[in-house]
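Note sheet for the following structure.
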Amino acid sequence: MAKVQVNNVVVLDNPSPFYNPFQFEITFECIEDLSEDLEWKIIYVGSAESEEYDQVLDSVLVGPVPAGRHMFVFQADAPNPGLIPDADAVGVTVVLITCTYRGQEFIRVGYYVNNEYTETELRENPPVKPDFSKLQRNILASNPRVTRFHINWEDNTEKLEDAESSNPNLQSLLSTDALPSASKGWSTSENSLNVMLESHMDCM
């Protein structure tokens, strides 16, 4: 049984300009004291074409963590535009929150992110070279995708077989029925969105 359950994630300052920091309010619960730190990361997917464009925006160690419910705000700087392919700067991508214990990832929360120009002229006639200062970031906060992995929480047991499952306790938070629609300015097709998110949610 997992010793840590993520109860809720709230996306703060959303939507916001591209260069604003990412901010997530994370609430989690430990069923018993943890002797080692939890490592949290925020990862920005720079391109659906290759993971080489993924950027770890920040990582933080939390712990040792006593049993009980805990909440903290995880903030990370915006991604480095120089590491994002021009073709992927505008449109839909993904941001991930991961947590590991003893070097083993046990939960991954993924959100769709839409980067678009707020000015009509720029939307209709986008510059060849993206102008990140004019982009607005909008995280689809209502529809995260959560994947959990079985890990070895103890020192004296063999490593468990890796597996993943949706967290039933977060069903209201994790509904994947609704995806971004073109009517809301999310122009990427549902199929390509699913492929992009699945590829990052299923890897360890």
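Each Cβ is built from the backbone N, Cα and C atoms, and glycine gets one as well.
No noted substitution is present; original residues retained.
Going by Swiss-Prot, these are the annotated features:
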- Asp37 to Ala: Abrogates interaction with CHAF1B and HIRA (MUTAGEN)
- Val94 to Arg: Abrogates interaction with histone H3 and histone H4. Loss of interaction with TLK2. Reduced phosphorylation (MUTAGEN)
- Ser175 to Ala: Does not affect phosphorylation in response to DNA damage (MUTAGEN)
- Ser192 to Asp: Mimics phosphorylation; promoting recruitment to chromatin in response to DNA damage (MUTAGEN)
Rounded to the nearest Å - Cα separation of Asp37 (mutagenesis position) and Val94 (mutagenesis position) | 26
In terms of DSSP three-state secondary structure, what is the assignment for Val94 (mutagenesis position)?
-> strand
Cβ atoms near Asp37 (mutagenesis position) (within 10 Å, other residues, all chains) | 15
